[in-house]
Amino acid sequence: MTEIATTSGARSVGLLSVGAYRPERVVTNDEICQHIDSSDEWIYTRTGIKTRRFAADDESAASMATEACRRALSNAGLSAADIDGVIVTTNTHFLQTPPAAPMVAASLGAKGILGFDLSAGCAGFGYALGAAADMIRGGGAATMLVVGTEKLSPTIDMYDRGNCFIFADGAAAVVVGETPFQGIGPTVAGSDGEQADAIRQDIDWITFAQNPSGPRPFVRLEGPAVFRWAAFKMGDVGRRAMDAAGVRPDQIDVFVPHQANSRINELLVKNLQLRPDAVVANDIEHTGNTSAASIPLAMAELLTTGAAKPGDLALLIGYGAGLSYAAQVVRMPKG
């Protein structure tokens with residue numbers, strides 16, 4: 001029997017850099033409350049959100065991803081010619097086809113490289129990061145861009161008091177490649193499809209096209225169900241990720257959970273028994289929930305402010321629509 005040849009690549013893979021793009025428009029809680037019976041204090045107390053960013057009409061998930069990738073490449077001291085592939089993780093690339101990744105690669109000037117989109121709700125960044133690391137270790141690529149990008153603002157029903165204050169827009173990218181020491185641990189991922197309706201688009205686009213004068217599609221959220229699932233299940237996911245990476249909770253310097261709700265993340269910190277001085281990302285306060293972009297955006301913010309530094313040992317946990325989750329231990333990159 002003829003054997004099929006295989007390839008292998010770098011054994012030690014890590015994050016070389018991160019780059020963030022935040023839209024200019026800042027939307028306050030007071031502006032959100034013009035459409036609902038609520039207040040800045042009520043929203044902040046329950047979510048930890050004070051402001052968020054909304055993209056301009058001429059901005060898209062792909063255009064924001066491109067800018068984030070440019071900044072990540074610059075921070076790594078690389079050019080588009082040094083990249084072998086792009087993975088875009090998003091829930092808001094509003095074209096069924098073509099995928100966003102080849103468009104982003106072309107905009108960067110990276111011709112002929114591999115590119116694909118990955119959709120796993122708010123856990124998408126963890127899935128994409130794991131895929132990139134495995135591709136590099138398998139020899140399919142040497143250096144890759146992974147970018148989380150979302151334009152969620154058009155999907156929000158601004159009169160839905162249950163979630164109109166949560167979601168926001170933005171993008172952040174990391175460069176993944178060979179490092180002197182292991183910089184990305186195994187990905188622990190899974191899903192609970194029995195709770196798929198907990199975060200959902202309520203009307204599909206085909207149904208809407210058949211009745212364009214009817215209700216339009218929006219994202220709907222069953223907040224209490226998601227809160228319970230995340231607060232009480234994701235602690236175990238984090239422990240499994242640490243076990244897989246061979247590290248203890250007291251060795252974690254930085255905790256970067258999905259920026260869905262600061263109250264959920266406060267419970268996770270207690271559940272995980274991290275060190276009292278461990279840095280906990282709280283980018284949600286001025287960024288909102290940017291779904292697949294939230295973890296890399298939060299990483300960028302920690303590095304920009306100096307709250308974390310390159311090389312710090314970080315636990316990442318993404319969770320959301322699906323319901324899906326993905327977690328891994330990484331070394332923080334350059335900002």
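Cβ coordinates are placed from backbone N, Cα and C, and glycine is handled just like the others.
Features reported for this protein in Swiss-Prot:
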- S38, C122, N289, Y319, A321: dodecanoyl-CoA binding site (BINDING)
- W42 to A: Retains 21% of wild-type activity. Loss of activity; when associated with A-161 (MUTAGEN)
- T45 to D: Mimics constitutive phosphorylation. Exhibits markedly decreased transacylation, malonyl-AcpM decarboxylation and condensing activities (MUTAGEN)
- T45 to A: Abolishes phosphorylation. Does not affect activity (MUTAGEN)
- R46 to A: Retains 7% of wild-type activity. Loss of activity; when associated with A-161 (MUTAGEN)
- T97 to F: Loss of activity (MUTAGEN)
- C122 to A: Loss of activity (MUTAGEN)
- C122: active site (ACT_SITE)
- R161 to A: Retains 69% of wild-type activity. Loss of activity; when associated with A-42 or A-46 (MUTAGEN)
- H258 to A: Loss of activity (MUTAGEN)
- H258: active site (ACT_SITE)
- N289: active site (ACT_SITE)
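On the structure: features taken from Swiss-Prot.
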residue : record                      : Cβ within 10 Å
S38     : dodecanoyl-CoA binding site : 16
W42     : mutagenesis position        : 15
T45     : mutagenesis position        : 10
R46     : mutagenesis position        : 16
T97     : mutagenesis position        : 6
C122    : mutagenesis position        : 32
R161    : mutagenesis position        : 15
N289    : dodecanoyl-CoA binding site : 24
Y319    : dodecanoyl-CoA binding site : 25
A321    : dodecanoyl-CoA binding site : 24
Rounded to the nearest Å - Cα separation of R46 (mutagenesis position) and S38 (dodecanoyl-CoA binding site): 12
Rounded inter-Cα distance in Å - N289 (dodecanoyl-CoA binding site), W42 (mutagenesis position): 17
Candidate nearest Y319 (dodecanoyl-CoA binding site) in space, where candidates are the mutagenesis positions W42, T45, T97, R161, H258 and distance is Cα-Cα: H258
Top Cα neighbour of S38 (dodecanoyl-CoA binding site) in the set of mutagenesis positions T45, C122, R161, H258: R161
T45 (mutagenesis position) versus recorded positions C122, R161, A321 - nearest by Cα: R161
Using Cα positions only, nearest of the recorded positions to H258 (mutagenesis position) (T97, C122, R161, A321): C122
H258 (mutagenesis position), number of other Cβ atoms within 10 Å: 33
Among T97, R161, A321, which are recorded as recorded positions, the nearest neighbour of C122 (mutagenesis position) by Cα: A321
Diameter of the dodecanoyl-CoA binding set by C-alpha atoms, the set being S38, C122, N289, Y319, A321, in angstrom: 27
